[in-house]
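Asks: Could you have a look at this structure, given as structure tokens, before my questions?
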Amino acid sequence: MTAGYEPCWLRYERKDQYSRLRFEEIVAKRTSPIFQAVVEELQKGLRSMMEIEPQVVQEVNETANSIWLGTLEDEEFERPLEGTLVHPEGYVIRSDVDDGPFRIYIIGKTDAGVLYGVFHFLRLLQMGENIAQLSIIEQPKNRLRMINHWDNMDGSIERGYAGRSIFFVDDQFVKQNQRIKDYARLLASVGINAISINNVNVHKTETKLITDHFLPDVAEVADIFRTYGIKTFLSINYASPIEIGGLPTADPLDPEVRRWWKETAKRIYQYIPDFGGFVVKADSEFRPGPFTYGRDHAEGANMLAEALAPFGGLVIWRCFVYNCQQDWRDRTTDRAKAAYDHFKPLDGQFRENVILQIKNGPMDFQVREPVSPLFGAMPKTNQMMEVQITQEYTGQQKHLCFLIPQWKEVLDFDTYAKGKGSEVKKVIDGSLFDYRYSGIAGVSNIGSDPNWTGHTLAQANLYGFGRLAWNPDLSAEEIANEWVVQTFGDDSQVVETISWMLLSSWRIYENYTSPLGVGWMVNPGHHYGPNVDGYEYSHWGTYHYADRDGIGVDRTVATGTGYTAQYFPENAAMYESLDTCPDELLLFFHHVPYTHRLHSGETVIQHIYNTHFEGVEQAKQLRKRWEQLKGKIDEKRYHDVLERLTIQVEHAKEWRDVINTYFYRKSGIDDQYGRKIYR
């Protein structure tokens, strides 16, 4: 940790199995900034893992063991690889040991492809794989693989649990260029190609990021990310024409407003020629937007898209739009329905450089909620998915909660938008409806902490997000194994133990928190710790409706809010009926008596008791398994993780006792096993 922070999974520890393999040359004829970064990374990895310093050459030595780096623009690679690579970021890795010297070829369709290919090769070395017979063709499934930062310019991070911003402090840029470079390396190593650096809730100072005052600083950050194949985006304030433009309105149909945004876009691209575009949170949670002027979201987004289009820029328009002034007495209004109701009628009305960014579920990154019905419901409108890597509702990086299994369930969910086989992953990779732009974004979990993510094991969520964004068909087991070996080494006990901990942790967290998909039950505002009625009588639309007889939200067509009708018929029917609704989502879709029997055979109330007692024991098991690794993990990381796991056990007990006591007092029904409940 020589730089004051960890290298995470790019540790490049020595690998004795390669001690006899001596690469003498790196053949690299290209000199672009990306290529220079590629060569530097390869040299760093070979130096650390194999203790060799191959020369970088442009002219080939026919007798030398070598690694060849190139693109399809290079004459010698164009013909043999013709038609192999379709995606501009794709690459080939091949070994050649047939005639004489040992060669590795890492060939990309573009420089970015070579970058990803080199990181893949270094991953193989870190994993201790046999590199003698490589024949790999890789192409990303998703075009846009993005990280969203919720960093504020005062240095704080909204929903951040890993220190302060690495970009901003005291309303200025930090100028931590080496750390930003190392962050870019981490992101590029898992295939991330886009980043927005400021919070979607754009405050007064951040509104000025699109002005001459801050654009030189934005350009400096963009230069660093560009070197690693990452485009820079900014979150913008929809009211900017008023707040910094001196106009009396931000009406998207006003000619002066449109002119102002066109001039602003032109200015940005003078500083950053490959600027990615804007991320927009509008008409949501008190943020300004087109509704103020009687316009819809298509009119609002298209105005920005028109300004960016001449430069190839994108508008990423968030669909997190709902009534945050709901009357809790009103049982007909349903926050879960809002995104679909707002956006579905606008299908086909958005410009082609607009992408709708849709949260994985209809509510707000809960430990369990159904997949948003908006996925697949707009065949004429670009869509991408938003997940939350930062653990706002899943333990805030004090608790271990590996989110890859959750995201896998979402990606593999069949929408039935074009019949069976219409999974969410096919919607967001653009293949189902031939979207021009699509992809996936994750809200970052990093900050200035030495381990980047607060909880060392939370690094696995950032790593896993990138790997899933590149290839949604990777399994959670594969991703966990890759991360553990690269981060902690290949000792079999270490790999087996930490992989088990990761893969078990989401269900464990779910067990001791809110039951059966009902969500929330957290302290208002900061969202940490149990408070069953914390939001029950608020204006946020996040209710569980527990009374003396039962619990849950009736979202059926027959007797409830009608939310189930937003799904395609196969899923609508599944969720509408108690007979087919999955247990884990029962209380999201139905209000049932505490004595209702789940498909598991347990009653709802007994399930609540059982899972909360079991969850605490499972949290203890996480800590116990980690303690068995003492001496196999360096002291710093061992104690850091142990401290977090101890916190998790204590907080799991609090969750257990609050939830079980609350529902005992509501229902008056005893735990059939007579365990301790505070009456």
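Here the Cβ of each residue, glycine as well, is placed from N, Cα and C on the backbone.
Values in this document were obtained by computation on a predicted structure and should not be read as measured data.
As listed in Swiss-Prot for this protein:
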- Glu158 to Asn: Strong decrease in the glucosiduronase activity (MUTAGEN)
- Glu158, Arg159, Lys281, Arg318, Arg335, Lys359, Glu386, Glu510, Trp540: substrate binding site (BINDING)
- Asn201: beta-D-glucuronate binding site (BINDING)
- Glu285 to Asn: Relatively low glucosiduronase activity, but shows binding to the substrate (MUTAGEN)
- Asp364 to Ala: Loss of glucosiduronase activity (MUTAGEN)
- Asp364: active site, proton acceptor (ACT_SITE)
- Glu386 to Gln: 14-fold decrease in the glucosiduronase activity (MUTAGEN)
- Glu392 to Cys: Loss of glucosiduronase activity (MUTAGEN)
- Glu392: active site, proton acceptor (ACT_SITE)
- Glu510 to Ala: Strong decrease in the glucosiduronase activity (MUTAGEN)
Asks: Looking at the binding-site residues Asn201, Lys281, Trp540, whose Cα is closest in space to that of Glu158 (mutagenesis position)?
Replies: Asn201
Asks: C-alpha of Trp540 (substrate binding site) to C-alpha of Glu285 (mutagenesis position): distance in Å?
Replies: 9
Asks: Please determine which of the mutagenesis positions listed here (Glu158, Asp364, Glu386, Glu392, Glu510) has the lowest count of neighbouring CB atoms within 10 Å.
Replies: Glu158
Asks: Cβ neighbours within 10 Å, counted over all protein chains: which one of the recorded positions Asn201, Lys281, Glu285, Arg335, Trp540 has the most?
Replies: Lys281
Asks: Which state, by DSSP, holds Glu510 (mutagenesis position): helix, strand or coil?
Replies: helix
Asks: Taking only the binding-site residues Asn201, Lys281, Arg335, which one has a CA atom nearest to the CA atom of Asp364 (mutagenesis position)?
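Replies: It is Arg335, whose Cα lies nearest.
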Asks: Nearest of the binding-site residues to Glu510 (mutagenesis position) by CA-CA distance, picking from Asn201, Lys281, Arg335?
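Replies: Nearest in space to Glu510 (mutagenesis position), counting only the binding-site residues, is Arg335.
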Asks: Cα-Cα separation of Lys281 (substrate binding site) and Glu392 (mutagenesis position), in Å?
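Replies: Pair distance, Cα basis, whole Å: 18 Å.
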Asks: In Å, how long is the longest CA to CA span across Glu158, Arg159, Lys281, Arg318, Arg335, Lys359, Glu386, Glu510, Trp540, which the record gives as the substrate binders?
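Replies: Value for the max Cα separation, rounded to a whole number: 29 Å.
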Asks: At the level of the C-alpha atoms, what whole-angstrom distance separates Glu392 (mutagenesis position) and Glu386 (mutagenesis position)?
Replies: 14
Asks: Which of these recorded positions is closest to Asn201 (beta-D-glucuronate binding site) if you go by CA atoms: Glu285, Arg335, Glu386?
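Replies: Going through Glu285, Arg335, Glu386 one by one, the closest to Asn201 (beta-D-glucuronate binding site) is Glu285.
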